[in-house]
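A quick write-up on the structure given underneath.
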Amino acid sequence: MRTLWIVAVLLLGVEGNLLQFNKMIKIMTKKNAIPFYSSYGCYCGWGGQGKPKDATDRCCFVHDCCYGKLTDCSPKSDIYSYSWKTGIIICGEGTECEKKICECDRAAAVCLGHNLRTYKKRYMFYPDFLCTDPSEKC
């Protein structure tokens, strides 16, 4: 389900934050978010529940928590500015929401890059119904 939603968004030509986040992930991991992170574990992709499966999935859990704190922002659609140089992502100027959203995405992309060694193919396209452990608090 998570994969279908992300593919639908991309097919509709949305130019917002999800595409920017995808680019950040590509910069830090050298992998495309789709298919590698669009439905990985219990938290990478749309939604999330249960206990993160590994450090890679925990990056997505923390990212979800970060977005959850931005109650007055639109983190999945607001466009922000950022740049990168030799693998370092720098969030640019903008509204407070844009800066905070960018920082959530930057931190998650950096986390995914730092945890490439924990990535396990068995958690790609992981079904939600297997995420039954009690969810952790942010």
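Every residue gets a Cβ built from N, Cα and C, even glycine.
Neighbour list (His63 (active site), Cβ cut-off 8 Å, at least 6 residues apart, same chain): Tyr43, Cys104, Asp105, Ala107, Ala108, Cys111. Under DSSP, His63 (active site) is assigned to a helix (H, G or I) in the three-state scheme. Feature annotation from Swiss-Prot assigns active site to His63 (among others); the stated evidence is similarity to another entry.
As annotated by Swiss-Prot, active site applies to Asp105 (among others). Asp105 (active site) falls within a helix when secondary structure is assigned with DSSP.
DSSP assigns Tyr43 (Ca(2+) binding site) to coil, not to a helix or a strand. Annotation source Swiss-Prot lists Ca(2+) binding site at Tyr43, Gly45, Gly47, Asp64.
There are 19 other CB atoms within 10 A of the CB of Asn22 (mutagenesis position), with all protein chains counted. According to Swiss-Prot, the mutagenesis experiment Asn22 to Ala carries the following note: 47% loss of PA2 activity and 67% loss of toxicity.
According to Swiss-Prot, the mutagenesis experiment Asn22 to Arg carries this note: 83% loss of PA2 activity and 97% loss of toxicity.
In three-state terms derived from DSSP, Asn22 (mutagenesis position) belongs to a helical segment. Experimental mutagenesis at this site is recorded by Swiss-Prot as Asn22 to Glu, annotated: 10% loss of PA2 activity and 90% loss of toxicity.
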In this structure, the one of the recorded positions Asp64, Asp105 whose CB has the fewest other CB atoms within 10 Å is Asp64
